[in-house]
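Down below is the structure, laid out as structure tokens.
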Amino acid sequence: STPAITLENPDIKYPLRLIDKEVVNHDTRRFRFALPSPEHILGLPVGQHIYLSARIDGNLVIRPYTPVSSDDDKGFVDLVIKVYFKDTHPKFPAGGKMSQYLESMKIGDTIEFRGPNGLLVYQGKGKFAIRPDKKSSPVIKTVKSVGMIAGGTGITPMLQVIRAIMKDPDDHTVCHLLFANQTEKDILLRPELEELRNEHSARFKLWYTVDRAPEAWDYSQGFVNEEMIRDHLPPPEEEPLVLMCGPPPMIQYACLPNLERVGHPKERCFAF
């Protein structure tokens, strides 16, 4: 029998209950929300995200998240969230509204989920359906390799796609991930990524760059640049799809111009 889908209608908000909260590190948490029954799945195609909405200080706040669980998981959905605490980022003294709200939630509290949302769906075996915009029908792109550039929390949609590819032994798509963070301790989901790399080294290539590198650091330092793209993403000759997710300035100033210099045409670049 097909499992019941939680997100039946993308226009309806579904309240889900917090059932577990795990401290991953100083500012990262894993939140587990119960689906309506133990037999339910979330119903989120690979490549799509959900929106959380909550009334915070009298205002409706809505933020996109990509779960780290999948439709293989019944009865729950997991989100890994970086909490932006107030008074820790000079530019954002108030911190992150939604992440601090999640941090303040108690077991048994509910929050509203809505989705699926997004312009890309991974259909398996190298096949991506991408809508140029909300009104268009999807264009199918089939590739042998995928380049991925993620910044900070932008890793979550990449992990979702990587996991979908790696879990199918008949999917021979090769993923090359370049993952940028401020410091080594900011690397979100590092254990999960390294486990995947160790299990699937032929199909999953992983490279980090950090703004501030520790003394003995085996990877790159600094912003994403042309050299990193040349060295750690598939070559343009393979006609890969290049996926990006991260802060808008990273995509606009670090990714797109350098991808173009290396020879990756805009038509094959997609930003989540």
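Glycine is no exception: its Cβ is also placed from the backbone N, Cα and C atoms.
Residues annotated as domain 'FAD-binding FR-type' in Swiss-Prot, with sequence analysis given as evidence: 11-123. If you average pLDDT over the domain 'FAD-binding FR-type' (11-123) in this model, you get 96.
Per Swiss-Prot, mutagenesis His49 to Lys is noted as: Decrease and increase in Km values for Fe(II)-[cytochrome b5 and NADH respectively. Shown in sequence order, Pro64, Tyr65, Thr66, Gly115, Pro116, Asn117, Gly118, Pro157, Phe272 are the residues of the chain, 6+ apart in sequence, with a C-beta less than 8 angstroms from the C-beta of His49 (mutagenesis position).
Here Swiss-Prot flags Arg63, Pro64, Tyr65, Val80, Lys82, Tyr84, Lys97, Met98, Ser99, Thr156 as FAD binding site. Summarising the environment of Lys97 (FAD binding site), the number of other Cβ atoms within 10 Å of its Cβ, over all protein chains shown, is 17.
The local packing around Thr66 (mutagenesis position), expressed as other Cβ atoms within 10 Å of its Cβ over all shown chains, amounts to 25. Look at Thr66 (mutagenesis position): DSSP puts it in coil. Among the sequence features in Swiss-Prot, the mutagenesis site Thr66 to Ala is noted as follows: Similar properties to wild-type.
Recorded in Swiss-Prot as a mutagenesis result, Ser99 to Ala or Val carries the remark: Increased Km values for NADH and increased dissociation constant for NAD(+). Listed in sequence order, Ile81, Lys82, Val83, Tyr84 are the same-chain residues six or more apart from Ser99 (mutagenesis position) with CB atoms under 8 A from its CB.
Listed in Swiss-Prot is the mutagenesis experiment Ser99 to Thr, annotated as follows: Km values for NADH and Fe(II)-[cytochrome b5 similar to that of wild-type.
In the three-state DSSP scheme, His49 (mutagenesis position) is classed as strand. Counting only same-chain residues at least 6 apart in sequence, those with a Cβ under 8 Å from the Cβ of Arg63 (FAD binding site) are Tyr51, Leu52, Met98. Across the annotated binding residues for FAD (Arg63, Pro64, Tyr65, Val80, Lys82, Tyr84, Lys97, Met98, Ser99, Thr156), the two most widely spaced Cα atoms sit 19 Å apart.
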